[in-house]
Amino acid sequence: MVERRNPLVLSSTRSTLRSVLNSSQPSSADGDRVLNKDGDLLRGNARLSAGILRWRKDGENVSDAKLDSLDDSALVGLSTQLLKRLSINSGSLVVVKNIEIGIQRVAQVVVLDPPKTTLEDASLTQVPVSDSLHTMLVFPTYDLMGQQLLDQEVAYLSPMLAFNLSLHISCLKSLVHRGNGVLEKYFEAKCDEEFIGKSAEDGSKIGLDLEPVSQVPGYASHLRVSFVKIPECGTIPSLKVNSSFEAEERQGLIDSALQKYFGTDRQLSRGDIFRIYIDWNCGSSICNPCSQRLCSESDDYIYFKVIAMEPSNERFLRVNHSQTALVLGGTVSSGLPPDLLVYRSKVPMPLQEETVNILASVLSPPLCPSALASKLRVAVLLHGIPGCGKRTVVKYVARRLGLHVVEFSCHSLLASSERKTSTALAQTFNMARRYSPTILLLRHFDVFKNLGSQDGSLGDRVGVSFEIASVIRELTEPVSNGDSSMEEKSNSNFSENEVGKFRGHQVLLIASAESTEGISPTIRRCFSHEIRMGSLNDEQRSEMLSQSLQGVSQFLNISSDEFMKGLVGQTSGFLPRDLQALVADAGANLYISQESETKKINSLSDDLHGVDIHQASQIDNSTEKLTAKEDFTKALDRSKKRNASALGAPKVPNVKWDDVGGLEDVKTSILDTVQLPLLHKDLFSSGLRKRSGVLLYGPPGTGKTLLAKAVATECSLNFLSVKGPELINMYIGESEKNVRDIFEKARSARPCVIFFDELDSLAPARGASGDSGGVMDRVVSQMLAEIDGLSDSSQDLFIIGASNRPDLIDPALLRPGRFDKLLYVGVNADASYRERVLKALTRKFKLSEDVSLYSVAKKCPSTFTGADMYALCADAWFQAAKRKVSKSDSGDMPTEEDDPDSVVVEYVDFIKAMDQLSPSLSITELKKYEMLRDQFQGRSS
């Protein structure tokens, strides 16, 4: 049965109503109507949960005229039952209070009729919060254009009203108290729809008090507003111009937008933030941050802050351009709403999710008002190799928290006098305070490790470091409750809770560096947290490449999955910056190729009259796809060359088992060590220490290096080759640092094989080197420390060493857990073994029919190594090439069966080459290596 509406009480019936209700006792229950001292009817209060109200201006169900009449900065949506409970109508004004913080604002009520529900079906009108959409994990969300059910115990606020009530602070505080797991989900969120079905605990609800306004606020006679400073552009949007004419035009757009905005009554208070929409584009060639900014819903909004209103003794006032004189001028610092609060964010979460979660857990608590947070000093040192995405992570976290980001390069802070560096650093903090609350991002912070190096005095270096540390420590302290800015003091009508919004941590310091090594301990102690960022793993690279290549995958002549798998394997160790450069390079080459192919098709269609251009494009379709793949491969090769370093860049060699002749026993032993942990990781998940080190020893030229490359190729591993002398440096500590860098580079390119060639020169027995500084002893100790960390089954890192003299290597490297698997790679006197080696070396040769590799192998000396047989094959091919050149010079005409570009190697060429070649090993030397094999045979396993 439909409930009867309450009678409308008019002023003329006041005396009659007083006489009727004079004998009744007024009720104090929430939601009941009571009488004030004058006998007027009072409407009840309501305590509700906070929600977010959204609508799309391009929707089909609501006209633009109706949307324009709504005050999006002060709007609250209620159900019909709540309107009856409060005895108000749609369009009435209510006072909304954040119970936790105590901030109050006046808002206009709009009724939200539940779609697809009727009053007869009362059970459907009560929908739990957990079954609705959620904003910021906490706020139930209602979309005017949607068809979801309505929660009867929720007041749905417009995003700007929620921000002015500091509900985002209450939400963040709730998430922090619920633990890091919930906080991580908040920073992973991309849109409201991700939280369908998420349970909302009772403790996570944000409480509101709603009270009908007994008297409509009066009009403000004067209103003063200022632009909110945005450090990304360095200035307000109206000044992002190239000429005075353009500046006047843009200022006119802002004035007209404000005139239209205040064409309807707006409920404002001092300190409120409101925004206007202007459809424009910066277009300035000097504004790089604007040109690089992602396109999103918030780019066309300009934010303003209410500085002063008249009359000043009124807390809430109405503003209308026909009743209020508007003064616009200056800029002011203020935070902006978090991106998830005001719109559905289109910015994807960075690939380094772990770093995002750690940084969020550090920066979120200081933003929550509490006695403990106001005493904590927060400063973060974020370090990682250049291009790993440090700035991207910082900006993403700042958007989620509603903070500005002010960037400075520490190179610009280094003055001619190092004593002035601390002064320049203090000025950057003062600059950042102009945009508070903000994150001050000091890039290239590791330049401070060179302070005082010119003077060379230890006392001067300590003094400069102490000055830098004093500035950081002093300026990262939170503002005490006794401190306040001039702006806060002038706004004496603010409540104590509202003033508290502008105190606390005005500037949060984040310093980014490539490495923390070399930075003075005095400076490092100023940072409360140090966070390290690594490189991308296979899944992260695959995700980034998939997103980047969505538009060009149709041009590739192989399936997307197959191409992506190979590309991910070839980009091991690539950073986000490297991947972006790779895709940009390939895209530029692909565009040029497509342009040239289009010209060919057009010329072909002109020559073939009557043939359609589409048909002509089908003729050359396969060529286009092949060209696109080749362009991408070339871009990958160029990218690898750019990333190559002095110590060698990780790469995947192109050496197959077919290139290695013989050595079947050694192949099997290496595969058991390397391939088994990769294919069956579950077997090693129980904590068993895997054997990840192999030492190949034997005479030179027996194929130790070739064997290591073949293992890396067949197991799809990256290959990092290290020559011993490359790591030795004359400066103290640099050699050990080079060893650490090698293992760090390999970890970033996992799965990876580190190949130490000539290991005996890099890690000789300690105490026997005789160098005055003990450099080699420290290098060996550093290698032992790094290798001991490879036993973890999750490392996917393997080490292979090669040496001619294993007896010179430090014995500690040969114990189990390090280079514990010793494999002898020697010379085999069996003719069939040498035949397999010759087949591998000549598999790309064009041999004559009279060539018998077994006969050639039998004629080879018994001390021939793999290198000797490679020289034999190379000399034989050279003999055949000279014979072909001689025939060409003599004028002999080749037969039809002969290929003019091929060289045919005959049996006699091998014999001539063998006569001119002597073995690289003698019988005596070979016996010495066999004695070494017998000595270490007991350690072989």
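The backbone N, Cα and C atoms fix where each Cβ goes, glycine too.
Don't expect the noted substitutions in this model, because it carries the original residues.
Feature annotation from Swiss-Prot assigns ATP binding site to 384-391, 698-705. Annotation note: Gly698 (ATP binding site) sits in a coil segment as assigned by DSSP.
For the mutagenesis result Arg766 to Gln, the note given in Swiss-Prot is In pex6-1; Loss of sensitivity to exogenous indole-3-butyric acid (IBA)and decreased number of peroxisomes. Larger size of the peroxisomes. Cβ neighbours within 10 Å of Arg766 (mutagenesis position), excluding its own Cβ and spanning all shown chains: 17. Following the DSSP three-state reduction, the secondary structure of Arg766 (mutagenesis position) is coil.
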* Structure fact -> When the binding-site residues Gly384, Pro386, Gly698, Pro700 are compared by other Cβ atoms within 10 Å, fewest goes to Pro386
* **Pairwise Cα distance for Pro386 (ATP binding site)/Arg766 (mutagenesis position) [Å, integer]** => 36
* Cys388 (ATP binding site): tally of other CB atoms within 10 A of its CB -> 26
* Long-range same-chain neighbours of Lys390 (ATP binding site), Cβ under 8 Å, sequence gap at least 6? -> Leu382, Gly384, Ser512, Met533
* When you measure from the Cβ of Thr702 (ATP binding site), how many other Cβ atoms are you left with inside 10 Å? -> 27
* About how far apart, in whole Å, are the alpha carbons (Cα) of Gly698 (ATP binding site) and Arg766 (mutagenesis position)? -> 22
* **Per DSSP, three-state class assigned to Cys388 (ATP binding site)** => coil
